[in-house]
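Before any comments, here is the structure.
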Amino acid sequence: MAAGGLSRSERKAAERVRRLREEQQRERLRQVSRILRKAAAERSAEEGRLLAESADLVTELQGRSRRREGLKRRQEEVCDDPEELRGKVRELASAVRNAKYLVVYTGAGISTAASIPDYRGPNGVWTLLQKGRSVSAADLSEAEPTLTHMSITRLHEQKLVQHVVSQNCDGLHLRSGLPRTAISELHGNMYIEVCTSCVPNREYVRVFDVTERTALHRHQTGRTCHKCGTQLRDTIVHFGERGTLGQPLNWEAATEAASRADTILCLGSSLKVLKKYPRLWCMTKPPSRRPKLYIVNLQWTPKDDWAALKLHGKCDDVMRLLMAELGLEIPAYSRWQDPIFSLATPLRAGEEGSHSRKSLCRSREEAPPGDRGAPLSSAPILGGWFGRGCTKRTKRKKVT
């Protein structure tokens, strides 16, 4: 035994005492928790005495309860009543008219009307997986631009919106007719694969989801560049990755737009990811010089306290009212006029079997030769950019 130290038996005895105290503390915590769940009138004198002697534990448990309730409220969807929503839309319309430089930030909530599930909503992919429920969705290539997508395109045509920054990978902004220069798809586009060996990078727009074989840190699609023969890669930025491609991420334009914006409209985004991008929020500017923020979302967002106005409503409902208030007609989406067909690079001979995803057709009756895609149906989400997100969340759930 070292001088002044404890013997082995003394250390073991001290450890037993420590564990006993911890167990006694846990048991006391359980007792106090059970008592706090009772109404005050139902508590016995002995229970009242125990609470009085355990003030620190009572404070800790009450704090935990408040935090749980707060998190629960944040996940709830709240809808403004129709009259209140119309009043807020009138205020939003005034802001849109008076904005000198309006930038729109969009999230998964603008595509739920196209049958593409979001992640964090009450019926979102991660929410359902956390509840142990299965997740299914229709073929994502069957999705079409929603009323919100088409409204944004019209607002850009009317020079009321200068730029769109999107978290979505579904390509619906591109397919709505919004110019490539007006979009920053920060997390990629499921229809675009690129050759990073060519300078500048050579893009290939396809009429099918190119991400069937790709995953986190594994981006090769199985096809090669028509010019240099290098393996093509998808453009998706998965959770845990940092996007490095110039296009379609277009970070340079997003940063420039944010720096010039005097108004930002957030549509259908939880902002839990976008809030982590300081360049989008002009945080280096004094508060008085930052853009005014307008948020459309049914749930709480971490930017609510900074918003000039929060509208609790579905994106399509709000945009329908907004366009009416602005006196603008919402263009109907036309599959025949979808820009993706003029932008797309056809597969070369021998590449037809390089994917099994359903290809887009100009009409639903038309099917390209060799297309092995299944008809529109609700089925488990497997593979691709969306399926990988589901798989990753499932793995996290098992670990925790």
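The backbone N, Cα and C atoms fix where each Cβ goes, and this holds for glycine too.
Those substitutions? Not in this structure, it's all original residues.
Straight from Swiss-Prot, the features:
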DOMAIN    82-329  domain 'Deacetylase sirtuin-type'
BINDING   107-126, 167-170, 268-270, 297-299, C315  NAD(+) binding site
MUTAGEN   S111 to A  Catalytically inactive mutant; abolishes activation of pre-rRNA synthesis. Abolishes deacetylation of DDB1. Abolished histone desuccinylase activity; when associated with Y-187
MUTAGEN   H187 to Y  Abolishes deacylase and deacetylase activities and activation of pre-rRNA synthesis. Abolished histone desuccinylase activity; when associated with A-111
ACT_SITE  H187  active site, proton acceptor
BINDING   C195, C198, C225, C228  Zn(2+) binding site
MUTAGEN   R388 to K  Decreased methylation; does not affect histone deacetylase activity
MUTAGEN   R388 to F  Mimics methylation status; impaired histone deacetylase activity
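Looking only at the recorded positions S111, S115, Q167, the densest Cβ neighbourhood within 10 Å occurs at S111. When the alpha carbons of C198 (Zn(2+) binding site) and S115 (NAD(+) binding site) are compared, the span between them is 36 angstrom. The 10 Å shell around the Cβ of H187 (mutagenesis position) contains 19 further Cβ atoms across the protein chains shown. Taken together, the residues of the domain 'Deacetylase sirtuin-type' (82-329) have an average pLDDT of 91. Other than C195, C198, C225, C228, the residues of this chain whose Cβ falls within 8 Å of the Cβ centroid of the Zn(2+) site are, in sequence order, T196, S197, N201, R202, H226, K227, G229, T230, L232. Looking at C198, C225, the binding-site residues in this record, the fewest other C-beta atoms within 10 angstroms of the C-beta turn up around C198. The Cβ of G107 has fewer other Cβ atoms within 10 Å than any other of the binding-site residues G107, G268.
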